[in-house]
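Chemist: My questions all concern the structure below.
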Amino acid sequence: MTVATGDPVDEAAALPGHPQDTYDPEADHECCERVVINISGLRFETQLKTLAQFPETLLGDPKKRMRYFDPLRNEYFFDRNRPSFDAILYYYQSGGRLRRPVNVPLDIFSEEIRFYELGEEAMEMFREDEGYIKEEERPLPENEFQRQVWLLFEYPESSGPARIIAIVSVMVILISIVSFCLETLPIFRDENEDMHGGGVTFHTYSNSTIGYQQSTSFTDPFFIVETLCIIWFSFEFLVRFFACPSKAGFFTNIMNIIDIVAIIPYFITLGTELAEKPEDAQQGQQAMSLAILRVIRLVRVFRIFKLSRHSKGLQILGQTLKASMRELGLLIFFLFIGVILFSSAVYFAEADERDSQFPSIPDAFWWAVVSMTTVGYGDMVPTTIGGKIVGSLCAIAGVLTIALPVPVIVSNFNYFYHRETEGEEQAQYLQVTSCPKIPSSPDLKKSRSASTISKSDYMEIQEGVNNSNEDFREENLKTANCTLANTNYVNITKMLTDV
């Protein structure tokens, strides 16, 4: 710290909340001390009263900032990010306004906020300004056994056995999906019509409907595979339910709802097959029951969403869609307006054409959707000049409509992607920390005679020597890997010896 005033004054008088005195804004002679802060070679100069506005922060508390004092140069030295300090100093000058410089990444600026100890309120304000979405708190069960089981099934990265369970779960999901797809192949189906009885599989086809009706055989390999998969899904679901910290919140989780949807169709199908009577085929009820079963069995395909529990990519996609619901709603609304307008326009443009492919406005909805989304399926095309002009305008309007909300959705995706990878990057790159070494008393006397520091600074250093040696010794033991080459603190003893 460099004192620019002629007479040193007690810095304690300029700090609000100090046990000896209080800060008086009317006393200008007590607030004219100026300090120099060196940020990796870039010097900033400000007044003590500016820093004293936030006494709980690193720069506002004399005890906290004294460890970074360089008595030889009479300044404070911080080996930190230089562009970020412009915003940090402005935070003090403006009385609490925090704005991130455009050339500073989000994660770096967040680390600077934590380093200078601006507080949780400043961090929350910064996150709100940057559009951060507050992460939901995930409580753990209080019971130790339930906590271990919950971590085992809910957090695959928590341990080796948890990873093994996650791998097994993924394999079972994939087997279930593959089985669901393979059982529809003609090679695995009996296409004899009106065969029923003894649990034999049968299928019915018609000219208007392409499909199959299947009666489950308990010896069928696909049924056995399906049963084994359901056993695992049910076991996994029940274990999660009994180990979860909140039973009520368990059923509000979208992932648990997907688990229920993946399990229920099997038991409904099994119950229907067991309750089916042979005379139902003659009563005309079998067709309806099989149609319902076909819809229920279709729900099995949603098991693929169970993979999102073990895939960060799918989780990021889901979070992006959830955060972009407003933009997606606007997109659908714009498309709806465009479909109505261009369907009506192309219908009236083609009304006089004898071979018109647009017999009504609702029939033109499909063409408008395909054109606005730039798919261009080609099953319905306008033939008149007016219809082609409407089609051209429809395609151009579709491109503009879809392009408007895309940047917002991409921005949300980038945010969630960087937030997911931030933890991994922090684990790989350790932040350089400072070694809090307190100089000895003789060195302090020499440094005080060799350089100009304020009375309050000297008192803080002397107090640290007398009262904090043990605390800093313990901290040094914890940070034994910290060397002089990577420290923010200046070794005063070595500097005076060199001089």
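For all residues, glycine too, the Cβ spot is worked out from N, Cα and C.
Here the original residues stay in place, and none of the substitutions has been built in.
These figures come from a predicted structure and were not determined experimentally.
Per Swiss-Prot, the features are:
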- N38 to A: Alters voltage-sensitive channel opening (MUTAGEN)
- L42 to A: No effect on channel opening (MUTAGEN)
- T46 to V or A: No effect on tetramerization. Alters voltage-sensitive channel opening (MUTAGEN)
- T46 to V: Abolishes interaction with KCNAB2 and strongly reduces cell surface expression. No effect phosphorylation in response to increased cAMP levels (MUTAGEN)
- T46 to D: Impairs protein folding. Loss of tetramerization (MUTAGEN)
- N207 to Q: Loss of glycosylation site (MUTAGEN)
- S360 to A: No effect on N-glycosylation. Abolishes channel activity of the homotetramer, but retains channel activity in the presence of a beta subunit (MUTAGEN)
- T383 to A: Impairs N-glycosylation and abolishes expression at the cell surface (MUTAGEN)
- Y415 to F: Nearly abolishes interaction with CTTN; when associated with F-417 (MUTAGEN)
- S440 to A: Strongly reduces cell surface expression. Abolishes phosphorylation in response to increased cAMP levels (MUTAGEN)
- S449 to A: Strongly reduces cell surface expression. Abolishes phosphorylation in response to increased cAMP levels (MUTAGEN)
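How about a rundown of where these features are and what they're close to?
Modeler: Classification of N38 (mutagenesis position) by DSSP places it within a strand.
For L42 (mutagenesis position), the same-chain residues lying six or more positions away in sequence with a CB closer than 8 A to its CB are R82, F85.
Following the DSSP three-state reduction, the secondary structure of T46 (mutagenesis position) is strand.
Of all Cβ atoms in the protein chains displayed, 15 besides its own lie within 10 Å of the Cβ of T46 (mutagenesis position).
In the three-state DSSP reading, S360 (mutagenesis position) counts as coil. Around S360 (mutagenesis position), taking its Cβ as the centre, 9 other Cβ atoms fall within 10 Å, counting all chains.
Annotation for T383 (mutagenesis position): same-chain Cβ neighbours under 8 Å, separated by at least 6 residues, are E350, E353, D355, S356, Q357.
DSSP gives Y415 (mutagenesis position) a helix state.
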Chemist: Find the shortest Cα-Cα separation between Y415 (mutagenesis position) and the mutagenesis positions N38, T46, S360, and name the residue that gives it.
Modeler: N38
Chemist: Using C-alpha atoms only, work out the spacing between N38 (mutagenesis position) and T46 (mutagenesis position) and round it to an integer in Å.
Modeler: 11
Chemist: In whole Å, note down how far the CA of S360 (mutagenesis position) lies from the CA of T46 (mutagenesis position).
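Modeler: S360 (mutagenesis position) has its Cα 75 Å from the Cα of T46 (mutagenesis position).
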